[in-house]
Amino acid sequence: MKIAPVAINHSPLSREVPSHAAPTQAKQTNLQSEAGDLDARKSSASSPETRALLATKTVLGRHKIEVPAFGGWFKKKSSKHETGGSSANADSSSVASDSTEKPLFRLTHVPYVSQGNERMGCWYACARMVGHSVEAGPRLGLPELYEGREGPAGLQDFSDVERFIHNEGLTRVDLPDNERFTHEELGALLYKHGPIIFGWKTPNDSWHMSVLTGVDKETSSITFHDPRQGPDLAMPLDYFNQRLAWQVPHAMLYR
């Protein structure tokens with residue numbers, strides 16, 4: 001039997017791309033471009049400064065603080081606060097700022113703890129606020145100062161202060177020789193160390209402890225939790241500098 005040869009056409013395939021494939025190609029190009037942009041953003045966010053700026057723009061809004069009259073008690077920024085436990089989301093925001101913005105720094109993860117009816121309990125309430133901002137668990141404090149039913153005694157002796165610092169794992173802030181902090185200096189301390197306990201003289205001329213949580217250059221003020229008066233209070237920076245307990249080396253403490 002003879003098999004007839006079959007002719008095969010070897011004409012080259014057309015290189016023309018069907019018109020309906022164009023949107024797919026464009027979509028792939030866009031996806032590749034977006035992926036490249038994402039990689040670039042991830043790369044550019046590798047520095048602490050860029051991460052701080054991204055955190056600020058995504059977490060913080062612009063907070064306006066009304067500066068109170070000199071010598072008066074301080075205005076609350078928010079009525080929402082916790083009364084003992086630590087925050088579930090330890091979310092901190094850091095210094096904002098390009099050349100056209102006013103720097104704002106505020107730690108939002110610091111729980112508020114009141115001293116309640118304890119007349120001399122500000123130091124222990126502050127220890128709880130700072131401690132619970134970084135870890136759960138009981139605070140050591142100074143149990144020996146809790147005697148009787150009237151609450152704790154104050155931190156009167158340097159030996160008490162030293163034991164308090166040791167028990168709570170606190171560190172002193174190096175105070176400037178000129179006895180004056182700028183917004184930038186306080187913002188850098190908060191960014192590096194978190195909330196800071198500070199001792200100061202109140203408008204009633206009594207020594208007291210509170211917790212520094214933020215600064216706002218636009219209103220020339222600081223933000224702080226006060227165990228007696230409430231959370232998220234504002235104080236003029238000049239007032240803070242005048243009233244800080246500069247005469248003692250433990251005027252400012254952090255974890």
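Heads up, the Cβ atoms here are built off N, Cα and C, so glycines get one too.
In the three-state DSSP scheme, Cys122 (active site, nucleophile) falls into the helix class. Residues annotated as active site, nucleophile in Swiss-Prot: Cys122.
As annotated by Swiss-Prot, active site applies to His208 (among others). Long-range C-beta contacts of His208 (active site), restricted to its own chain and to partners at least six residues apart, with a cutoff below 8 Å, comprise Cys122, Gly199, Trp200, Lys201, Thr202, Asp226, Arg228.
DSSP assigns Asp226 (mutagenesis position) to a strand segment in the three-state reduction. Taken from Swiss-Prot, the feature active site covers Asp226 (among others).
In this view, Gly131 (mutagenesis position) is surrounded by 23 other Cβ atoms within 10 Å of its Cβ, with every protein chain counted. Per Swiss-Prot, mutagenesis Gly131 to Asp is noted as: Fails to elicit RPS2-dependent defense response.
For the mutagenesis result Tyr191 to Cys, the note given in Swiss-Prot is Fails to induce RIN4 disappearance and avirulence but retains virulence activity.
Experimental mutagenesis at this site is recorded by Swiss-Prot as Gly194 to Arg, annotated: Fails to elicit RPS2-dependent defense response.
The note that Swiss-Prot attaches to the published mutagenesis Asp216 to Glu is: Fails to induce RIN4 disappearance and avirulence but retains virulence activity. Taking all protein chains in view, 25 other C-beta atoms sit within 10 angstroms of the C-beta of Asp216 (mutagenesis position).
Where Swiss-Prot documents Asp226 to Ala as a mutagenesis experiment, the accompanying text is: Produces an unstable protein and fails to elicit RPS2-dependent defense response.
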Practice task
Kindly assign Gly194 (mutagenesis position) to one of the three DSSP-derived states: helix, strand or coil.
Solution key: coil
Practice task
Determine, from DSSP, whether Gly131 (mutagenesis position) sits in helix, strand or coil.
Solution key: helix
Practice task
Compute the C-alpha separation of Asp216 (mutagenesis position) from Tyr191 (mutagenesis position), stating it in Å without decimals.
Solution key: 14
Problem - Which of Cys122, Tyr191, Gly194, all recorded positions, has a Cβ with the fewest other Cβ atoms inside 10 Å - result: Tyr191
Completion exercise
The rounded CA-CA distance in Å from Gly131 (mutagenesis position) to Tyr191 (mutagenesis position) is 16
